[in-house]
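Chemist: Got a structure here, written out as structure tokens. Questions coming.
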Amino acid sequence: MLTIGVLGLQGAVREHIHAIEACGAAGLVVKRPEQLNEVDGLILPGGESTTMRRLIDTYQFMEPLREFAAQGKPMFGTCAGLIILAKEIAGSDNPHLGLLNVVVERNSFGRQVDSFEADLTIKGLDEPFTGVFIRAPHILEAGENVEVLSEHNGRIVAAKQGQFLGCSFHPELTEDHRVTQLFVEMVEEYKQKALV
């Protein structure tokens, strides 16, 4: 059985675990770097990106996360997790993991009061998906080899590059688990290749 981890430092961790399990995989809350060895893929959940970065540093996750990526294991960043995954952050010369070849802008849809839901057309899904946006970032620029999966009002809100998936919204806050399912399928594909 596939095991997918959720970085459990902050954010909607339980909801992600519920979504993973609803897709037929096992979910594990990752609170220590050595637990990364137990999972086939990892979700970096929403929350607050600067707080998350501080916790990543405090619990010495930065290098283990980079090693995890270097092994080819899939990673999915949602909301603040997208910022952690991104190669570049607008207005900052200090990216976090720098893995997904995109430029992101923080809080680009406004402050908390500007939380909203929107029906999104997402590549790979037949029907629209309701995206829940909370102080969401968006992707200003998608670099080479990045596939844009969804846009909202001309702004990129989901993208994929190889083993990395990122989105501006919170897919775990709805009972529609199709976006999580896309990630589960990426992890399945990785695991099958790893077994060959």
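Cβ atoms here come from the backbone N, Cα and C positions, even for glycine.
Original residues only.
According to Swiss-Prot, the protein has these features:
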{"type": "ACT_SITE", "residues": "CYS79", "note": "active site, nucleophile"}
{"type": "ACT_SITE", "residues": "HIS170", "note": "active site, charge relay system"}
{"type": "ACT_SITE", "residues": "GLU172", "note": "active site, charge relay system"}
{"type": "BINDING", "residues": "GLY47, GLU48, SER49, ARG106, ILE134, ARG135", "note": "L-glutamine binding site"}
{"type": "MUTAGEN", "residues": "GLN10 to Asn", "note": "10-fold reduction in glutaminase activity"}
{"type": "MUTAGEN", "residues": "GLN10 to Ala", "note": "3-fold reduction in glutaminase activity"}
{"type": "MUTAGEN", "residues": "GLN10 to Glu", "note": "Almost no activity"}
{"type": "MUTAGEN", "residues": "GLU15 to Ala", "note": "Almost no effect on glutaminase activity"}
{"type": "MUTAGEN", "residues": "GLU48 to Ala", "note": "No activity, disturbing interaction with PdxS"}
{"type": "MUTAGEN", "residues": "ARG106 to Ala", "note": "No activity, disturbing interaction with PdxS"}
{"type": "MUTAGEN", "residues": "ARG135 to Ala", "note": "No activity, disturbing interaction with PdxS"}
{"type": "MUTAGEN", "residues": "HIS170 to Asn", "note": "No activity"}
Chemist: Among the recorded positions listed here, CYS79, ILE134, which has the most company in the form of other Cβ atoms within 10 Å of its Cβ?
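Modeler: The most densely surrounded of these recorded positions is CYS79.
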Chemist: Could you check which of these recorded positions, GLY47, CYS79, GLU172, sit within 10 Å of ARG106 (mutagenesis position), going Cα to Cα?
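Modeler: Of everything listed, what lies within 10 Å of ARG106 (mutagenesis position) (Cα to Cα) is CYS79.
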Chemist: Starting from the L-glutamine site formed by GLY47, GLU48, SER49, ARG106, ILE134, ARG135, give every other residue of that chain whose CB sits within 8 Å of the mean position of their CB atoms, in sequence order.
Modeler: GLY46, CYS79, ALA80, ILE83, ASN107, ALA136, PRO137
Chemist: Relative to the Cβ position of GLU48 (mutagenesis position), how many further Cβ atoms are located within 10 Å?
Modeler: 16
Chemist: Relative to the Cα of ARG135 (mutagenesis position), which of the recorded positions GLN10, GLU15, GLU48, SER49, CYS79 have a Cα no more than 10 Å away?
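Modeler: So far as Cα distances go, the recorded positions lying within 10 Å of ARG135 (mutagenesis position) are GLU48, CYS79.
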Chemist: What does the structure give for the C-alpha distance between GLU48 (mutagenesis position) and GLU172 (active site, charge relay system)? Integer Å is fine.
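Modeler: On Cα coordinates alone, these residues lie 16 Å apart.
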Chemist: Within 10 Å of SER49 (L-glutamine binding site) (Cα to Cα), which of the recorded positions GLU15, HIS170, GLU172 do you find?
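Modeler: Matched recorded positions: none.
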Chemist: If I take the alpha carbons of HIS170 (mutagenesis position) and CYS79 (active site, nucleophile), what is the distance between them in whole Å?
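Modeler: Rounded to the nearest whole number, the Cα-Cα distance is 6 Å.
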Chemist: Just checking a number: largest C-alpha distance across GLY47, GLU48, SER49, ARG106, ILE134, ARG135 for the L-glutamine site, rounded to a whole Å.
Modeler: 13
Chemist: Among the recorded positions listed here, GLU15, GLU172, whose Cβ has the fewest other Cβ atoms inside 10 Å?
Modeler: GLU15
